[in-house]
Amino acid sequence: MEHHKTYHSANIKTATGSLLIEGPVSPEDLAGYEFHKDLTAFRPPREQHEALVDIAGLPEGRIIIARDGRTIVGYVTYLYPDPLERWSEGNMEDLIELGAIEVAPDYRGCAVGKTLLTVSMMDEQMENYIVMTTEYYWHWDLKGMKKDVWEYRKIMEKMMNAGGLVWFATDEPEISSHPANCLMARIGKNVSQESIEQFDRLRFYHRYMY
C-alpha cells in the first residue's frame with residue numbers, strides 16, 4: 001500500500017495570538033522546530049521530540065502539529081500499531097493507530113486538539129485507512145485538567161469525534177479493565193469489507209477463537 005501524504009493547514013486564534021495547525025510534517029521540518037517544555041505526557045520533551053521525528057520518517061507515519069512561531073505546542077501521531085499489541089496481529093496495511101495526542105497546558109481550551117484531528121482528516125489518503133485509538137484513563141492528565149475520570153472521558157470523546165472517530169466495543173483486556181477506557185475508530189470510505197471484518201475479529205479476539 002502506498003502512503004501518500006498531502007500537506008494541509010489551518011489557523012486558530014488564541015488569547016495570545018494565532019496558532020498554525022499543519023501536517024503531515026516532514027522529519028526535517030520537525031527536527032528544526034523547538035519543542036515546548038511542557039509536552040511531557042509520554043516522555044521528557046527532548047526524547048518525545050526525537051520520537052516524533054522518527055515517526056514522521058516511517059512510510060505510514062504522520063505527525064500533525066500545532067505551532068506557535070517555531071515552537072511545537074501540540075501534536076498528534078499516526079502509525080502502525082505496536083507489534084506487541086493485538087491490533088498488529090492481522091498485519092493490516094490499512095489499519096493505523098492514533099498513538100498520541102498532546103497539547104501544552106498553556107494552549108488548552110481553544111480547540112487545539114479538535115483542530116489537530118480535523119486537519120489530520122483533510123488528507124484524502126485517510127479515507128483508505130481504519131484509524132483507531134485506545135484510550136486509557138491512566139494516561140489522562142486528570143490533575144492538570146482538574147477533572148474526574150468521566151468528565152475527562154467526555155472531553156476526550158468529543159475531541160475524537162471532531163476527527164470522525166467514534167466508540168467501538170471490544171474485549172481487549174486492558175480496555176475492558178475499567179469502564180472509562182475505550183476503543184475509538186474511524187473507518188474510511190474506501191476501506192474494504194474484508195478489512196472491516198478483519199478489524200471486527202481483532203476487536204473481539206476471544207469470540208473468534210472458538
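Note that Cβ sites are derived from N, Cα and C of the backbone, with glycine treated the same way.
Since we're looking at a predicted model, the values are computed, not measured.
Per Swiss-Prot, domain 'N-acetyltransferase' is recorded for 20-161, and the stated evidence type is sequence analysis.
Here Swiss-Prot describes Arg43 to His as a published mutagenesis experiment; the accompanying note says: 25% retention of activity. Two to three-fold reduction in KM for acetyl-CoA. Three-fold slower turnover number. Retains 54% of the activity of the wild-type after heating it to 100 degrees Celsius for 30 minutes. With a cut-off of 8 Å between CB atoms and residues at least 6 apart in sequence, the same chain places Ala51 near Arg43 (mutagenesis position), listed in sequence order.
Residue density at Thr170 (mutagenesis position): 22 other Cβ atoms are found within 10 A of its Cβ, drawing on all protein chains shown. According to Swiss-Prot, the mutagenesis experiment Thr170 to Ala carries the annotation: 25% retention of activity. Two to three fold reduction in KM for acetyl-CoA. Three-fold slower turnover number. Retains 60% of the activity of the wild-type after heating it to 100 degrees Celsius for 30 minutes.
For His178 (mutagenesis position), the number of other Cβ atoms no farther than 10 Å from its own Cβ, over all displayed protein chains, is 12. Recorded in Swiss-Prot as a mutagenesis result, His178 to Pro carries the remark: Inactive. Leads to a rapid turnover of the enzyme.
Under its mutagenesis annotations, Swiss-Prot gives Gly188 to Glu the following note: Inactive. Leads to a rapid turnover of the enzyme. If you draw a 10 Å sphere around the CB of Gly188 (mutagenesis position), it holds 17 other CB atoms from the protein chains shown.
DSSP states for the domain 'N-acetyltransferase' (20-161), grouped as helix (H, G, I), strand (E, B) and coil, give 58 helix, 37 strand, 47 coil.
Taking only the Cα positions, the spacing between Thr170 (mutagenesis position) and His178 (mutagenesis position) is 12 angstrom.
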